[in-house]
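A.B. asks: Take a look at this one; I'll ask things after.
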Amino acid sequence: MGEPGFFVTGDRAGGRSWCLRRVGMSAGWLLLEDGCEVTVGRGFGVTYQLVSKICPLMISRNHCVLKQNPEGQWTIMDNKSLNGVWLNRARLEPLRVYSIHQGDYIQLGVPLENKENAEYEYEVTEEDWETIYPCLSPKNDQMIEKNKELRTKRKFSLDELAGPGAEGPSNLKSKINKVSCESGQPVKSQGKGEVASTPSDNLDPKLTALEPSKTTGAPIYPGFPKVTEVHHEQKASNSSASQRSLQMFKVTMSRILRLKIQMQEKHEAVMNVKKQTQKGNSKKVVQMEQELQDLQSQLCAEQAQQQARVEQLEKTFQEEEQHLQGLEIAQGEKDLKQQLAQALQEHWALMEELNRSKKDFEAIIQAKNKELEQTKEEKEKMQAQKEEVLSHMNDVLENELQCIICSEYFIEAVTLNCAHSFCSYCINEWMKRKIECPICRKDIKSKTYSLVLDNCINKMVNNLSSEVKERRIVLIRERKAKRLF
């Protein structure tokens, strides 16, 4: 049996058996039965079928073979797998038998780029049967029988097949619509001074001096001296100045409302672009982002104009205060105060509307930025997946669909009676010298053209680089020309 450290067959009746223990897991162990050949791969005719969830093509159809030599020692052989078999961190040569011992480390395949370890790592060990049995991986024939039983009992309903489904409009859209509806309500002048408590950050700090009193709820005005009398001409002059101020506020209010309508239209456009961004329309996203920036600039300009009008209003108030000094009429004072109070209420209503519009616009910009980031991440993920699929497809073409004679992808694939496939031109040239299969050396009795294999190769080549396509076209033309001569 060799040295004590060699990996030799255990006696299950004695309570101990040899197995490949899955590193870091209490399941998926592979039992090595005495006198049995153990094959591992992703195909159907193996002892243990391993199907990678991360990379389906990591494990070949018949990846490796484990069996005993005449002395009873277990060995492992790489059966020409794509990603190789590793014994103690060293890759094995294909079709060469290696002895394995207690504590040896076996790795099937290679780690992915973002992983440190491979998905299938095992350690050669001998354990008690009671310890091994709960952790064993089911054999392929057992899994087939189990799947047949489940398939006869399985019934799906529409409710089971229907997932949570696509949700309705996004929370972001409903939230923005809610804010827009709130800000779109008509502004009513209230005597209690219910105005925005937080002015815009871009406004002049002087405006805070006009903030309503928190205790009384009424606006606080600069000191107005008591007036006892006024001439009719002076009263008319002061009234016309107040009317002009009110007119200016009304014009500003109409501009703000127009700007809000533009923001609502832009919001609808953003939601429409959201659907287009899912299809990869990045140009439309960039254009919409530029339009949003232009709208923000327009809002800032309107805010600056409003600040200038407020300063002009303060100047008007000071001038009216100077005119009112020394005037002695109670009725004129009362009328003027009412007009000034109304003007200030409209001013604060305008400021509140401006703040709401600013918040709505900032919410739209934040939502758009978030959507752009998500779109970029999804595009990068899709590109990475596409490159991975092309890489795997190229590996499959190179390892499974190449002619062993010319080392090119099959051109007019022909399958012999021994089930090996070659190019039609290559096997015809070979048969001029020998009437036997180049791989298994069996006599060639029949040849069958495989149209399915040709169509599959042509479709897969269409997804490869232009160099591969051009080379294949040149080879097809050369072989057709040689066939004519």
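Heads up, residue numbers simply count up from 1 along the chain you see.
Placed from the backbone N, Cα and C atoms, the Cβ positions cover glycine too.
Don't look for the substitutions in this one, it keeps the originals.
Quick paste from Swiss-Prot:
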- 38-92: domain 'FHA' (DOMAIN)
- Arg42 to Ala: Abolishes interaction with ATM-phosphorylated MDC1. Abolishes interaction with human herpesvirus 1 ICP0. Abolishes recruitment to DNA damage sites after UV irradiation, ionizing radiation, or treatment with an alkylating agent. Does not affect ubiquitination of NBN (MUTAGEN)
- Cys403 to Ser: Marked reduction of E2-dependent ubiquitination of histone H2A. Loss of UBE2E2- and UBE2N-binding. Loss of nuclear localization (MUTAGEN)
- Ile405 to Ala: Impairs interaction with UBE2L6/UBCH8 and ability to mediate 'Lys-48'-linked ubiquitination E3 ligase activity, while it still catalyzes 'Lys-63'-linked ubiquitination and still interacts with UBE2N/UBC13 (MUTAGEN)
- Cys406 to Ser: Abolishes ubiquitin-ligase activity (MUTAGEN)
A.B. asks: For Arg42 (mutagenesis position) and Cys403 (mutagenesis position), what Cα-Cα distance in Å is obtained after rounding to a whole number?
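C.D. replies: On Cα coordinates alone, these residues lie 23 Å apart.
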A.B. asks: Which residues in the same chain, at least 6 apart in sequence, have a Cβ under 8 Å from the Cβ of Ile405 (mutagenesis position)?
C.D. replies: Phe422, Cys423, Cys426, Ile427, Glu429, Trp430, Pro438
A.B. asks: Mean pLDDT over the domain 'FHA' (38-92): what is the value?
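C.D. replies: PLDDT averaged over the stretch: 91.
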A.B. asks: DSSP-wise, what's the residue breakdown of the domain 'FHA' (38-92) into helix, strand and coil?
C.D. replies: 0 helix, 22 strand, 33 coil
A.B. asks: Show which residues of the chain containing Cys403 (mutagenesis position), separated from it by at least 6 in sequence, have their CB under 8 Å from its CB.
C.D. replies: Tyr409, Phe410, Ile411, Ser421, Phe422, Cys423, Cys426
A.B. asks: Output, ordered by sequence, the same-chain residues six or more apart from Cys406 (mutagenesis position) with a CB under 8 Å from its CB, or 'none'.
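C.D. replies: Looking at Cβ-Cβ distances below 8 Å from Cys406 (mutagenesis position), excluding near sequence neighbours, one finds Cys423, Cys426.
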A.B. asks: Near Arg42 (mutagenesis position), how many other Cβ atoms are within 10 Å of its Cβ?
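C.D. replies: Looking across every protein chain shown, the total is 17.
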